[in-house]
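J.: Found this in Swiss-Prot, in case it helps:
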| type | residues | note |
| --- | --- | --- |
| MUTAGEN | Lys83 to Ala | Loss of catalytic activity due to disruption of binding to the substrate 3'-phosphoadenylyl sulfate |
| BINDING | Lys83, Thr84, Ala85, Ser86, Thr87, Ser88, Arg164, Ser172, Tyr279, Ser285, Thr290, Lys293 | adenosine 3',5'-bisphosphate binding site |
| MUTAGEN | Thr84 to Ala | Severe reduction of catalytic activity due to disruption of binding to the substrate 3'-phosphoadenylyl sulfate |
| MUTAGEN | Thr87 to Ala | Severe reduction of catalytic activity due to disruption of binding to the substrate 3'-phosphoadenylyl sulfate |
| MUTAGEN | His140 to Ala | Severely abrogates catalytic activity but does not affect 3'-phosphoadenylyl sulfate substrate binding. Completely abolishes catalytic activity; when associated with A-142 |
| ACT_SITE | His140 | active site |
| MUTAGEN | His142 to Ala | Severely abrogates catalytic activity but does not affect 3'-phosphoadenylyl sulfate substrate binding. Completely abolishes catalytic activity; when associated with A-140 |
| ACT_SITE | His142 | active site |
| MUTAGEN | Arg178 to Ala | Severe reduction of catalytic activity but no effect on 3'-phosphoadenylyl sulfate substrate binding; probably disrupts binding to the polysaccharide substrate |
| MUTAGEN | Asp181 to Ala | Severe reduction of catalytic activity but no effect on 3'-phosphoadenylyl sulfate substrate binding; probably disrupts binding to the polysaccharide substrate |
| MUTAGEN | Arg189 to Ala | Severe reduction of catalytic activity but no effect on 3'-phosphoadenylyl sulfate substrate binding |
| MUTAGEN | Arg190 to Ala | No effect on catalytic activity |
| MUTAGEN | Lys191 to Ala | No effect on catalytic activity |
Amino acid sequence: MGLLRIMMPPKLQLLAVVAFAVAMLFLENQIQKLEESRAKLERAIARHEVREIEQRHTMDGPRQDAAVDEEEDIVIIYNRVPKTASTSFTNIAYDLCAKNRYHVLHINTTKNNPVMSLQDQVRFVKNITTWNEMKPGFYHGHISYLDFAKFGVKKKPIYINVIRDPIERLVSYYYFLRFGDDYRPGLRRRKQGDKKTFDECVAEGGSDCAPEKLWLQIPFFCGHSSECWNVGSRWAMDQAKYNLINEYFLVGVTEELEDFIMLLEAALPRFFRGATDLYRTGKKSHLRKTTEKKLPTKQTIAKLQQSDIWKMENEFYEFALEQFQFIRAHAVREKDGDLYILAQNFFYEKIYPKSN
């Protein structure tokens, strides 16, 4: 290459560089078009599958037994926060759905927007509550919490979620955008080609690693109110805490994912029977691993921890962790280094009037 440069006149060298740059831009544009076409095809296939189910429902008539069996009339919503081991957990649900007889559906929003329009909120609530063919149903997607009660529904879905240490989540997401993961290694990522480390980004004050990027887990739990997405809002954090306690069945943490799965299996065996063994022994137990990820230095972590945004997100994480560990402490016992689910610990007595 060096010899060719010496032999080529300067004008030809310039033309060669320009031609190469144009070719690269053209190639990137074609790749982008292919990815957009693939996404459109996936959406078309999904719509076709939904139409087929609805047509079968129309031909066969509505299910008469939908309200009879309470165990079948269950919907779980996992409004998954990005980069919290959500793919690993979701794949357990997919692996168990045929065996445990329930449906799994991915909520695919345009450009992964976690906030739905008002009209889409109405459609979503109606779909979830009346689509009896998909019950029992496990819905998952990157959407913020939606309060079904304000839409007047009689039976609300069961919300679950998993959160992660805020800085670890941001670091994982930073490298994921650049290098992807081992789940779909060939897929081109939005920031592919950017070799800058997370440490370098923080040192330079880059936008992709700014403290504002930490603000995600709080708004996901806070919901669809505008204040939820106001970065650094104390009201948003208080609302997120309220929802976590009052509206979520169980919220686990990435760092203790196996215990989260164990508790779900004990409490909701209709969906999660066999989940713990599958997580421990299955080939998908740690399905998605971000590639090329480099741990940040202590200096980088210390700099992020000076931010009020980190302090709030970390307070919320610690709040969720404390609640999860409280629930676990009352549900399991440790023996020889292993955890065991407690058997039923209540019974009924002094039942009157006495039967003859």
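Cβ coordinates are placed from backbone N, Cα and C, and glycine is handled just like the others.
Walk me through where these features lie, including what they touch and how far apart they are.
T.: For Thr84 (mutagenesis position), the same-chain residues 6+ apart in sequence whose C-beta sits under 8 angstroms from its C-beta are Val162, Ile163, Arg164, Arg169, Thr254. DSSP assigns Thr84 (mutagenesis position) to coil in the three-state reduction, placing it in neither a helix nor a strand.
The number of other Cβ atoms within 10 Å of the Cβ belonging to Thr87 (mutagenesis position), over all protein chains shown, comes to 16.
Following the DSSP three-state reduction, the secondary structure of His140 (mutagenesis position) is strand.
Within 10 Å of the Cβ of His140 (mutagenesis position) there are 21 other Cβ atoms, across all protein chains.
The C-beta environment of His142 (mutagenesis position), restricted to residues of the same chain at least 6 apart in sequence and closer than 8 Å, consists of Asn79, Arg80, Val81, Pro82, Ile107, Thr109, Asn112, Pro114.
In the three-state DSSP classification, Arg178 (mutagenesis position) falls within a helix.
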J.: How big is the Cα-to-Cα gap, in Å, between Tyr279 (adenosine 3',5'-bisphosphate binding site) and Thr87 (mutagenesis position)?
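T.: Cα to Cα, Tyr279 (adenosine 3',5'-bisphosphate binding site) and Thr87 (mutagenesis position) are separated by 12 Å.
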J.: Around the C-beta of Ala85 (adenosine 3',5'-bisphosphate binding site), how many further C-beta atoms are within 10 angstroms, looking at every protein chain?
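T.: Taking all protein chains shown, Ala85 (adenosine 3',5'-bisphosphate binding site) has 23 Cβ neighbours within 10 Å.
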J.: When a 10 Å sphere is centred on the Cβ of Arg164 (adenosine 3',5'-bisphosphate binding site), how many other Cβ atoms does it contain?
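T.: Around Arg164 (adenosine 3',5'-bisphosphate binding site), other Cβ atoms within 10 Å: 24.
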J.: Which state, by DSSP, holds Tyr279 (adenosine 3',5'-bisphosphate binding site): helix, strand or coil?
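T.: Assignment for Tyr279 (adenosine 3',5'-bisphosphate binding site) reads helix.
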